[in-house]
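Notes follow once the structure below has been shown.
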Amino acid sequence: MSPAFDIAPLDATFGAVVTGVKLADLDDAGWLDLQAAWLEYALLVFPDQHLTREQQIAFARRFGPLEFEMAAISNVRPDGSLRVESDNDDMMKILKGNMGWHADSTYMPVQAKGAVFSAEVVPSVGGQTGFADMRAAYDALDEDLKARVETLQARHSLHYSQSKLGHQTKAADGEYSGYGLHDGPVPLRPLVKIHPETGRKSLLIGRHAHAIPGLEPAESERLLQQLIDFACQPPRIYHHDWAPGDAVLWDNRCLLHQATPWDMTQKRIMWHSRIAGDPASETALAH
């Protein structure tokens with residue numbers, strides 16, 4: 001039986017736009033069809049949803065427990081005033097850091113499963129969210145490089161990735177603390193991940209990854225940058241141009257994502273609900 005909604009694949013190795021469905025009214029049969037599509041496409045885009053906070057949280061919960069229910073990713077302060085780049089406060093540091101390709105919570109003991117992200121207010125230009133298919137990236141590696149990365153691991157740290165931008169994080173950093181700053185031992189993760197539900201292999205890289213055991217620091221950095229540069233190229237990438245009311249659901253176990261710049265004199269208000277990873281498959285090798 002075909003699903004009760006329409007699926008239009010993106011012009012990329014992954015992703016689809018889903019129409020003919022209201023996520024707030026999704027029944028159990030529809031959710032099962034949607035989950036199957038998510039595992040196939042890894043990224044689902046839902047235009048014109050206009051979810052309330054409660055509806056977004058409820059939809060995200062259908063995929064499992066949440067790492068956190070809702071976080072505002074925005075250059076607008078709670079009092080309505082605009083953050084400016086020169087403020088360089090915790091949230092501005094997060095916004096700038098998120099412009100590097102990354103997967104969520106790889107620097108935590110348990111990596112996130114996925115996320116629901118929605119747009120409330122968007123700028124007139126810029127502010128897209130990019131996604132990159134690490135399944136297709138792994139498949140496209142030459143056999144020698146594929147064999148090499150199969151044997152390697154890397155450390156993942158938000159302290160490391162933010163320090164590369166000149167941001168010195170602290171355990172007590174206000175908005176970092178809610179974002180999942182991990183102050184324990186640095187997690188170690190394989191460069192090649194096997195998806196726990198589909199069995200497909202993908203690269204596990206991104207801006208938090210560093211310090212491959214057995215390699216000199218410079219060689220480790222070169223290899224990780226080489227992999228990102230190769231992986232995050234067409235047809236393995238898609239950048240979503242947001243409209244108010246859009247929602248997306250992505251699989252954090254096989255995609256990277258990034259924010260893109262915009263004129264920060266314009267408001268951008270986004271809402272992020274993060275789906276917790278299953279400890280059986282998403283726990284770091286060491287942490």
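Cβ coordinates are placed from backbone N, Cα and C, and glycine is handled just like the others.
For His102, Asp104, His257, the entry in Swiss-Prot reads Fe cation binding site. Counting every protein chain shown, the number of other Cβ atoms lying within 10 Å of the Cβ of His102 (Fe cation binding site) is 24. Secondary structure at His102 (Fe cation binding site), as computed by DSSP, is strand.
Around the Cβ of Arg268 (2-oxoglutarate binding site), 22 further Cβ atoms fall within 10 Å across all displayed protein chains. If you look up Swiss-Prot, you'll see Thr129, Trp242, Arg268 marked as 2-oxoglutarate binding site.
Taking all protein chains in view, 15 other C-beta atoms sit within 10 angstroms of the C-beta of Glu69 (mutagenesis position). Mutagenesis annotation in Swiss-Prot: Glu69 to Ala, described as The dioxygenase activity with S-2,4-MCPP and (RS)-2,4-MCPP is 30% and 20% of the wild-type, respectively. Slight increase of the affinity binding for S-2,4-MCPP and (RS)-2,4-MCPP; the structure shown retains the original residue.
Within the same chain, residues at least six positions away from Gly97 (mutagenesis position) with a Cβ under 8 Å of its Cβ are Leu158, Ser161, Gln162, Leu165, His167, Arg207. Quoted from Swiss-Prot, the note on mutagenesis experiment Gly97 to Ile is: The dioxygenase activity with S-2,4-MCPP and (RS)-2,4-MCPP is strongly reduced and there is a 18-fold decrease of the affinity binding for S-2,4-MCPP; when associated with G-98.
Record note (Swiss-Prot), mutagenesis Gly97 to Asn: Loss of the dioxygenase activity; when associated with G-98. The unchanged residue is displayed.
One mutagenesis experiment catalogued in Swiss-Prot, Gln162 to Phe, is accompanied by this note: The dioxygenase activity with S-2,4-MCPP and (RS)-2,4-MCPP is strongly reduced.
Looking at Swiss-Prot, the entry for mutagenesis of Arg207 to Val says: The dioxygenase activity with S-2,4-MCPP and (RS)-2,4-MCPP is strongly reduced.
Record note (Swiss-Prot), mutagenesis Arg207 to Ala: The dioxygenase activity with S-2,4-MCPP and (RS)-2,4-MCPP is 17 and 8% of the wild-type, respectively. 15 and 10-fold decrease of the affinity binding for S-2,4-MCPP and (RS)-2,4-MCPP, respectively. The unchanged residue is displayed.
Among the mutagenesis entries in Swiss-Prot is His272 to Ala, noted as: The dioxygenase activity with S-2,4-MCPP and (RS)-2,4-MCPP is strongly reduced. His272 (mutagenesis position) falls within a strand when secondary structure is assigned with DSSP.
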Long-range neighbours only, meaning 6 or more apart in sequence with Cβ under 8 Å: which ones does His272 (mutagenesis position) have?
Met70, Ala71, Ala72, Ile73, Ala115, Val116, Phe117
Whole-number Å distance between the CA of Arg268 (2-oxoglutarate binding site) and the CA of His257 (Fe cation binding site)?
17
I need the nearest neighbour of Thr129 (2-oxoglutarate binding site) among the recorded positions Glu69, His102, Asp104, using C-alpha distances.
His102
